[in-house]
Amino acid sequence: MESQQLSQHSPNSHGSACASVTSKEVHTNQDPLDVSASKTEECEKASTKANSQQTTTPASSAVPENPHHASPQPASVPPPQNGPYPQQCMMTQNQANPSGWSFYGHPSMIPYTPYQMSPMYFPPGPQSQFPQYPSSVGTPLSTPSPESGNTFTDSSSADSDMTSTKKYVRPPPMLTSPNDFPNWVKTYIKFLQNSNLGGIIPTVNGKPVRQITDDELTFLYNTFQIFAPSQFLPTWVKDILSVDYTDIMKILSKSIEKMQSDTQEANDIVTLANLQYNGSTPADAFETKVTNIIDRLNNNGIHINNKVACQLIMRGLSGEYKFLRYTRHRHLNMTVAELFLDIHAIYEEQQGSRNSKPNYRRNPSDEKNDSRSYTNTTKPKVIARNPQKTNNSKSKTARAHNVSTSNNSPSTDNDSISKSTTEPIQLNNKHDLHLGQKLTESTVNHTNHSDDELPGHLLLDSGASRTLIRSAHHIHSASSNPDINVVDAQKRNIPINAIGDLQFHFQDNTKTSIKVLHTPNIAYDLLSLNELAAVDITACFTKNVLERSDGTVLAPIVKYGDFYWVSKKYLLPSNISVPTINNVHTSESTRKYPYPFIHRMLAHANAQTIRYSLKNNTITYFNESDVDWSSAIDYQCPDCLIGKSTKHRHIKGSRLKYQNSYEPFQYLHTDIFGPVHNLPNSAPSYFISFTDETTKFRWVYPLHDRREDSILDVFTTILAFIKNQFQASVLVIQMDRGSEYTNRTLHKFLEKNGITPCYTTTADSRAHGVAERLNRTLLDDCRTQLQCSGLPNHLWFSAIEFSTIVRNSLASPKSKKSARQHAGLAGLDISTLLPFGQPVIVNDHNPNSKIHPRGIPGYALHPSRNSYGYIIYLPSLKKTVDTTNYVILQGKESRLDQFNYDALTFDEDLNRLTASYHSFIASNEIQESNDLNIESDHDFQSDIELHPEQPRNVLSKAVSPTDSTPPSTHTEDSKRVSKTNIRAPREVDPNISESNILPSKKRSSTPQISNIESTGSGGMHKLNVPLLAPMSQSNTHESSHASKSKDFRHSDSYSENETNHTNVPISSTGGTNNKTVPQISDQETEKRIIHRSPSIDASPPENNSSHNIVPIKTPTTVSEQNTEESIIADLPLPDLPPESPTEFPDPFKELPPINSRQTNSSLGGIGDSNAYTTINSKKRSLEDNETEIKVSRDTWNTKNMRSLEPPRSKKRIHLIAAVKAVKSIKPIRTTLRYDEAITYNKDIKEKEKYIEAYHKEVNQLLKMKTWDTDEYYDRKEIDPKRVINSMFIFNKKRDGTHKARFVARGDIQHPDTYDSGMQSNTVHHYALMTSLSLALDNNYYITQLDISSAYLYADIKEELYIRPPPHLGMNDKLIRLKKSLYGLKQSGANWYETIKSYLIQQCGMEEVRGWSCVFKNSQVTICLFVDDMVLFSKNLNSNKRIIEKLKMQYDTKIINLGESDEEIQYDILGLEIKYQRGKYMKLGMENSLTEKIPKLNVPLNPKGRKLSAPGQPGLYIDQDELEIDEDEYKEKVHEMQKLIGLASYVGYKFRFDLLYYINTLAQHILFPSRQVLDMTYELIQFMWDTRDKQLIWHKNKPTEPDNKLVAISDASYGNQPYYKSQIGNIYLLNGKVIGGKSTKASLTCTSTTEAEIHAISESVPLLNNLSYLIQELNKKPIIKGLLTDSRSTISIIKSTNEEKFRNRFFGTKAMRLRDEVSGNNLYVYYIETKKNIADVMTKPLPIKTFKLLTNKWIH
């Protein structure tokens, strides 16, 4: 039975179509209608409401649509007669009996004609005493009089009922819903009572007081039909009427029984909630009363657990018992029995008879045998409810996860078995077994099920009433063939093999058990939360644990998919042997193929299509009779439900009829689908499909882009294929009006080939239904195949091609043939087909050695189009091959991820299909095939560049048993490697370069040499061979820990390209015991660095210790160490993978090191990442290829740029001007003029909206008294310099509203008309970011306000005049300004002074010194940006008080109050912010960039590729003089200003990772060469590809006592023109990036150390200013830190030696930095170069390094 909570119980829940009815024990002395006074009033109110709508006209009466029904009349007016009988609603006392009315004696034998069966027919009897309806038929029922009452009439005869007849009786209301039937029955019974028929109403024992007469039965039948239409009757009522349509008495009897049951339950609940006990009655009586109530509620499906029961009992205790409420309330595991023991003890003390009464304390063994979930009796007992159950009662069913259980045993045992659905029970029949009993004979079906959705776990289900499991190996004390049925949600029976106990052993070493049913016919193993609750175990989904009521955690819960799971490792296995299996074994020759297997084999087609195909032999090898179709009707494929989910179906039959007259392949439909995002460069982003109108044959072709030449190539291919293969000529091609089809190139091609293009007409979407439906179908199939197989998304077109092959072979239910048959081709041999994603092993014909494994794991995709082979995807080689040398992989290790009917489920069926094809590993194979691993030239995915999700075998091989890593780790790793190598990779890195496609034909046995990365000084380290040293114990531990990082699974790949090899020890995951290099401890290394004299002329080499952060000075106190750890702890630094061991061959030892010279490059120019190249390996380094970002565009520069030093002798006039005028960046114009928006606007709707906005702005100007309307001035009389030109500007906001603004032309305003000393201040972006960060950490409410027409609130002091608005028509007149109009030079300053004064004087705020437009008081912080305000406070009421004060003076509009606890979205100063208070904040600009970037006219997504980094290292800007004319030069400069303007706006808002590229390109705005434009296009393209990226903040730990402000600094020495250095700084508050800066050093530095000192000195002033702001806004202490990767810089800062400063400038700079660090309490620490996220601010980085440094804080 379903567990119900006390507060969720509804007395009207009976009678639903899905629930059975259980008859319950009913007291005969209680009126079933007398539930409660409140319910009676509610019922009558409902009937009044229902009838009040039917009182006015005849059309609103009870049955208005019947032509025989007339409106009721008063008694004095005779009713109209439309036939031989009176109207059914005009029942009078003295109606005459019509002739022929007398029927047979028994009511059930009344002969009804079809007309008489109508609800409108009512033939009264000769002496009928039925009352007449009043004139207001259908009006609400009046309150019953005392004589009619709310009880049944217990008259002894019919005559007594007839004596007190009322003249008028109101009819019952009409039944309008099955759910209202219980309430309607109550009013109907009252209607019968008022009609003197109370004696025929069944009493509580089911029998009426007297026998019903024929007249009364007819009256009962007709009135029931009139007021209870059949369409609104519940299912159980319809079932009774289907047996006997006149058996209204049975319906009334059952309704009364239900009402009585509900009344008893309600009374019990009320009684239990209002218990009172003070010892005045015996404790025995009180205990009996309470336990009886609880037992009744539990038996009726209302489960009262111990905790609730004890709380209700204790709440009613008073007197001397009241102290139990305070002594027991903390006892969480208290039971009802224990509570009553204390009550008995107090009662015995009160009576003074403790020794004379028996002791009520029971033995623990008695409590264990109690049948309830709590113990409150002295002996176990079985509660049997309703011992007098009638024959027509049904047992209550209990629901599980889509299943429910009911009992089929005799009625005497029914209750005990039903009770077991929610709690442990005491069984009574011979099959009952207690826990611990031995099993003598059993037929439990032990079935191994290891293919759950989440293997090895149980599905937690709150709706399940019973626990069901498929494997019998965990069932204890099992008994076979129990008399219990399992019913799913569709009421289908599922057989149960056995019942037993499921025993748990949890983390706290506690054991418990619940009842479990065994069946192999369910999708998942279900664990009922109701049964766990019965043993005091609950599921906490906030903490994801199973716990007891006292909070003890028992086991974790796993969230997988949409469900929650708990591991089976907590189950105790049974020690019984596997019993006899009940299933009948079917021989191999007669067993049929299961339908789910065929469904998946044939691309998840529907059953009807597959049957048609088998009948018509379009699918060969087996017949329709070979498939088991029993489950086809009810089978639901989860992959189809997920992959093919749709909104609605396309409209069929929408094509024109004339198309049917064409011959095959003369009329084609075509359409393009795409793009598909986040794919590797080699994978297509689009596909184009063709469908023949006559044969319905389909073709699909992949596309990387939608350019004209790409589309033309496909058209050429398809036309040639049809002409040569089918000897047909295409006459017409139907397509939509996309630009890829309407371009001139394709039009000329079709015209040249004599093909008519048929375009869809405007708004005729139905005409293109063939191509659109095909694309939708193929896309559904693609999603389903990928979902089912678990293959990565970049193989999506392989799924499309597989589906096309199958779809062409399936018969159409309409034509009874397949497309292949229509085309004259043979049917598809299904034995040549494999399920998409089937695991296989491919033969490796060219291994490294004879002992190398010959098999490569792969996944079958689709049959080859160019050979007899199969296209197979090989994750380890990152490619697809076309081969016939493969074998199907079977067994557990080949299992895919998603569902339990994947390849493993049908291994035997698959073997039967492919039996005729021998594997290359078969024992009888003699000759080896010659077509080994034929690479498919046709396939676009023949070569896939991927990072497969599988660790390499070299890791497990490198670990020796003597390593310090625990042995368990080796075992787990080896298992994981073997298992992962045969699993489909779930995800793939979409940003892998296209150049690394083919692996080498012969894998080299020589490993690659890791590249050497430059140090902070830009110099290179020489390689001392051998490099490897044995790991110390600490290093081994750290490597082992790092190897477990989930973010970096390819540690060997990273170390080959990103590791710095020096002469210091290198930690290795492999634990190589190389004894040729002496071991150097971390302490000794650190000691050498500390005591070494700092070198000024040349930077010291970087230490590459395995420590993440190494302090440069020896800590003197523990507090300083804690400070360092505290500063570093929350920073979003990358997690470095462990460095793998690298072995170098002997020939390499003889090679001299390769040195790379420095170059002067605008974008880095230092080829340090390629200092060492791969030796003896033809395979190119993936990291080298990732840095070669190539974007295909006809006008883009395709020349291979090399790192060459540019000549310095050439003059660069434009470049010099650009450097001096970097700030001349023009914003993008997004507004319209008056003539563009209104005068010449051809869009009528938009024009009307702009006109409306125009008038709204004019009215606002007049309302604010912007100008003097009393006098107009002549233009000739006013000094021209005091006349300000004005204009209207219009724009459309992102929310869709149209805005108009009247502005002054301040750009041409005369200087004498304003005070140049006034400042128009706005909030600094760093102040806003700081306030947002503090708001997140302190759970502040954020409120956003807007002050309408803010400038107009500020008066203007100067005498200025403007022209009137255009609509006034006074072009020769002037008006004098009184308010600060938008656009004036002084308007901003005037408004700032106005609002500042009001906030300080009226709102009690004060402005933070040094930070303009930041106001604060003790509760609220305000950031002001012109007319936008952002309020921050701990208490939302504080914000509201400020708002109220602002509204008193200004028109203040609340944009976002910020009161919700869920995620709130803001648009603050261009930043799109998602904020959930106390959890996270995300800052981005996706919507803004999506709108603005396309308006720049930059070609986006050329060739469908996505950039992985904004630039590439190793290039410099060729700065030759420009040879272009003046007009073209201005046009390009203007274009650069727009592009760099947008990039700067975005970069300084939140995309700090782009600042280096923005700063570098901004220096070349006035030098718009083709290369500069190409690099700018590349930057905009990257911004477009990553427009969805966000700056991610998470709330700081609440335990942090201090605010931590950190600046991370970096410098690239001499990498800018004229050997200038690039410096960069990133600022973080409590681990959140709040700002960044990248700029070229103002002076030329002579060393790396000097550049680093310059970078740090640039960061200190802003760091101090931010520190002051933070202390003003938040009173917590603040810790300031500086992080740099230059040890020599730190040494100079810490040292007191001034002798080695090379010059005065360098010395003064260093000394000043020393003073700033010491005077401002700054902590300076060292950070590894690989972890220095400020590195992205100073130079272009390889893709992998760029991602590594940024993916922690922006993604």
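Any Cβ shown, glycine's included, is placed from N, Cα and C.
What you see is the original sequence, not a version with the noted changes.
Under its natural variant annotations, Swiss-Prot gives N12 to I the following note: In Ty1-15.
Per Swiss-Prot, natural variant S142 to R is noted as: In Ty1-15.
The secondary structure of L602 (mutagenesis position), as reduced to three states from DSSP, is coil rather than helix or strand. Counting every protein chain shown, the number of other Cβ atoms lying within 10 Å of the Cβ of L602 (mutagenesis position) is 23. Where Swiss-Prot documents L602 to I as a mutagenesis experiment, the accompanying text is: In Ty173; reduces transposition frequency 60-fold.
Here the residue is the original one, while Swiss-Prot reports the published mutagenesis K1178 to G with the comment Partially prevents nuclear localization of integrase and reduces transposition efficiency by 30%. Prevents nuclear localization of integrase and reduces transposition efficiency by 99.6%; when associated with Gly-1179. Prevents nuclear localization of integrase; when associated with Gly-1179 and Thr-1180.
Listed in Swiss-Prot is the mutagenesis experiment K1179 to G, annotated as follows: Prevents nuclear localization of integrase and reduces transposition efficiency by 99.6%; when associated with Gly-1178. Prevents nuclear localization of integrase; when associated with Gly-1178 and Thr-1180.
In Swiss-Prot, a published mutagenesis experiment is listed as R1180 to T, annotated Prevents nuclear localization of integrase; when associated with Gly-1178 and Gly-1179.
Among the mutagenesis experiments that Swiss-Prot reports, K1210 to G is described with the note: Reduces transposition efficiency by 77%. Reduces transposition efficiency by 98.4%; when associated with Gly-1211. Reduces transposition efficiency by 99.8%; when associated with Gly-1211 and Thr-1212.
Looking at Swiss-Prot, you'll find the mutagenesis K1211 to G noted as follows: Reduces transposition efficiency by 98.4%; when associated with Gly-1210. Reduces transposition efficiency by 99.8%; when associated with Gly-1210 and Thr-1212.
As a published mutagenesis entry, R1212 to T appears in Swiss-Prot alongside the note: Reduces transposition efficiency by 99.8%; when associated with Gly-1210 and Gly-1211.
The feature domain 'Reverse transcriptase Ty1/copia-type' is assigned by Swiss-Prot to 1338-1476.
Taken from Swiss-Prot, the feature Mg(2+) 2 binding site covers D1346, D1427, D1428, and the record attributes it to sequence analysis. Reduced to three states, the DSSP call for D1427 (Mg(2+) 2 binding site) is coil. A C-beta separation below 8 Å, combined with a sequence spacing of at least six in one chain, links D1427 (Mg(2+) 2 binding site) to D1346, I1347, S1348, S1349, A1350, Y1351, W1391.
Annotation comment: Swiss-Prot describes D1610, E1652, D1685 as Mg(2+) 3 binding site.
As annotated by Swiss-Prot, domain 'RNase H Ty1/copia-type' applies to 1610-1752. For the domain 'RNase H Ty1/copia-type' (1610-1752), the model's average pLDDT works out to 86.
Least packed by the Cβ count within 10 Å, out of the binding-site residues D1610, E1652, D1685, is D1685.
Note: the CA-CA distance between E1652 (Mg(2+) 3 binding site) and D1428 (Mg(2+) 2 binding site) rounds to 39 Å. Secondary structure at E1652 (Mg(2+) 3 binding site), as computed by DSSP, is helix. In this structure, the C-alpha atom of D1610 (Mg(2+) 3 binding site) lies 36 angstrom from that of D1428 (Mg(2+) 2 binding site).
For the pair D1685 (Mg(2+) 3 binding site) and L602 (mutagenesis position), the C-alpha distance works out to 60 angstrom. Each residue in L1345, I1347, A1350, F1425, V1426, M1429, K1453, I1455 lies on the same chain as D1346, D1427, D1428 and has a C-beta within 8 Å of the C-beta centroid of that Mg(2+) 2 site, without being one of the site residues. Under a cutoff of 8 A between CB atoms, and with a sequence separation of 6+ in the same chain, the neighbours of D1428 (Mg(2+) 2 binding site) are Q1344, L1345, D1346, I1468, L1469. With a 10 A radius on its CB, D1346 (Mg(2+) 2 binding site) counts 15 other CB atoms from all the protein chains.
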